[in-house]
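Here the structure is laid out as C-alpha cells; the discussion comes afterwards.
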Amino acid sequence: MPLVRYRKVVILGYRCVGKTSLAHQFVEGEFSEGYDPTVENTYSKIVTLGKDEFHLHLVDTAGQDEYSILPYSFIIGVHGYVLVYSVTSLHSFQVIESLYQKLHEGHGKTRVPVVLVGNKADLSPEREVQAVEGKKLAESWGATFMESSARENQLTQGIFTKVIQEIARVENSYGQERRCHLM
C-alpha cells in the first residue's frame, strides 16, 4: 500500500472567475449553475498518480483584487497554488499578476509551485484574454498554463494533477540545489 502524501493547495483569483466551480467539478464531478459568493471552503480528494497517492486538501478562497492582503494561512503550510482568471475578463487577468507578486513576496522563494488557469474557455465569443497571453505570463513565472471550462469539465482533473506535479518539480529542484559535494 503506497504512502499517502498530504498536499495543501490554495485556489486564488478575482471574484466570479470560477474558482469554486473548478474545485467542485474536480471533487464532486458536477457543475452548479447557481452562484453564491464564497467566503472560504475546503475540499479534499485522494488522487493517485502512478504508484503515488496524494491527499489533496483544496482551499477555495473568496475572490481577491489587486488590493487584497493575503493572509498567512494562504502561505504557511501551503504546497502549491492554482491561480484562476476568466478568459472573459481582462481585469481578472491583471489581478492575477498582482496576486502572484504577493505570493512570491510572501514565500520569499524564487520558485512557487503554480498552475495558471484561464477558466470559462467555453465562453470564447466573449473572450478578452487570448490563450497566448496566459501562456506568456505563465512562462515568465516558470509556471504551467492551462485553459479550462468548469462547466464542460474541460481539464479540471488535469489542473489538479498538474499542480501536484509542479509541487514535486519545485521541491526536487530545491533538493538538488542544497546537495553538498565532497571532493
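Using the three backbone atoms N, Cα and C, a Cβ is placed for every residue, glycine included.
None of the listed substitutions appears in this model.
Pulled from Swiss-Prot, these are the features on record:
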BINDING   16-21, 32-38, Gly63, 119-122, 149-150  GTP binding site
BINDING   Thr38  Mg(2+) binding site
MUTAGEN   Asn41 to Ala  Partially impaired in RPS6K1 activation
MUTAGEN   Phe54 to Ala  Partially deficient in guanine nucleotide binding
MUTAGEN   Leu56 to Ala  Partially deficient in guanine nucleotide binding
MUTAGEN   Asp60 to Lys  Significant decrease in NF-kappa B activation
MUTAGEN   Gln64 to Leu  Constitutively active
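Here the CA atom of Ser149 (GTP binding site) lies 17 Å from the CA atom of Asp60 (mutagenesis position). Taking a C-beta cut-off of under 8 Å and a sequence gap of six or more, Leu56 (mutagenesis position) has these contacts in its own chain: Arg7, Val9, Ser44, Lys45, Ile46, Val47, Phe160, Ile164. Fewest other C-beta atoms within 10 Å: among the recorded positions Asn41, Gln64, Ser149, that description fits Asn41. For the pair Gln64 (mutagenesis position) and Lys120 (GTP binding site), the C-alpha distance works out to 18 angstrom. Separating the Cα atoms of Ser32 (GTP binding site) and Asn41 (mutagenesis position) is a whole-number distance of 15 Å. Sequence-distant contacts of Lys120 (GTP binding site), defined as residues of its own chain at least six apart whose C-beta falls under 8 angstroms from its C-beta, comprise Val17, Gly18, Ser86, Val87, Thr88, Ser149, Ala150, Arg151.
In this structure the C-alpha atoms belonging to Lys19 (GTP binding site) and Phe54 (mutagenesis position) are separated by 21 Å. Across the binding-site residues listed here (Cys16, Lys19, Ser32), the residue whose Cβ sits among the most other Cβ atoms within 10 Å is Lys19. Asp60 (mutagenesis position) has a Cβ environment of 22 other Cβ atoms inside 10 Å.
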